[in-house]
Amino acid sequence: MSPKRIISTPLAPQPIGPYSQAVQVGNTVYLSGQIGMNVRTNEMVTGPIRDEAQQAFTNMKAVVEASGAKMSDVVKVNIFIRNFNDFPAINDVMKEFFQSPFPARSTVGVAELPKNARVEIESIVVIE
């Protein structure tokens, strides 16, 4: 088994619990969930869900790039949302960060998320 490497960047919010921003094993990187927290203020982005989702994807991108990968290397995205009425807006934001062919994806409705977030995004990256 390949040794694991911990990925950490100051360009994304620091973990709010006992976990790493990402862990790399071999050429696969497993990203922890990112929420719409502004890294400079450590406050949640307020306003439309679109703004919160953009911040969550921006945070995810920072961790992806800290691993040495690109967003086009993302193979799987898991999105957790509190309200499925937000689904179309989150889809629109995702298209700002990914182009076809899109990564595989699951979207799961949940009752609550950390910091009262409305969306949380985790992903798996394979570095070629």
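Quick reminder: no glycine exception, Cβ is built from N, Cα and C everywhere.
If you look for the noted substitutions, you won't find them, since the model keeps the original residues.
Recorded in Swiss-Prot as a mutagenesis result, Tyr19 to Ala carries the remark: Loss of imine deaminase activity; when associated with A-33; A-59; A-91; A-105; A-114 and A-120. Within 10 Å of the C-beta of Tyr19 (mutagenesis position) we count 10 further C-beta atoms, all protein chains included.
The Cβ of Asn59 (mutagenesis position) has 24 neighbouring Cβ atoms from other residues within 10 Å, across all protein chains displayed. Quoted from Swiss-Prot, the note on the mutagenesis of Asn59 to Ala is: Loss of imine deaminase activity; when associated with A-19; A-33; A-91; A-105; A-114 and A-120.
A helical conformation is recorded for Asn91 (mutagenesis position) in the three-state DSSP classification. Experimental mutagenesis is annotated in Swiss-Prot for Asn91 to Ala, with the remark: Loss of imine deaminase activity; when associated with A-19; A-33; A-59; A-105; A-114 and A-120.
For the mutagenesis of Pro114 to Ala, Swiss-Prot gives this note: Loss of imine deaminase activity; when associated with A-19; A-33; A-59; A-91; A-105 and A-120. The structure shown keeps the original residue. For Pro114 (mutagenesis position), the same-chain residues lying six or more positions away in sequence with a CB closer than 8 A to its CB are Ile16, Gly17, Ile35, Glu120. Following the DSSP three-state reduction, the secondary structure of Pro114 (mutagenesis position) is helix.
Glu120 (mutagenesis position) has a Cβ environment of 22 other Cβ atoms inside 10 Å. Here the residue is the original one, but Swiss-Prot notes a mutagenesis experiment at this spot, Glu120 to Ala: Loss of imine deaminase activity; when associated with A-19; A-33; A-59; A-91; A-105 and A-114.
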Determine, from DSSP, whether Glu120 (mutagenesis position) sits in helix, strand or coil.
strand
Give me the Cα-Cα distance between Asn59 (mutagenesis position) and Asn91 (mutagenesis position), rounded to a whole Å.
17
Validating a neighbour-count step here. Other CB atoms within 10 A of the CB of Asn91 (mutagenesis position): how many?
13
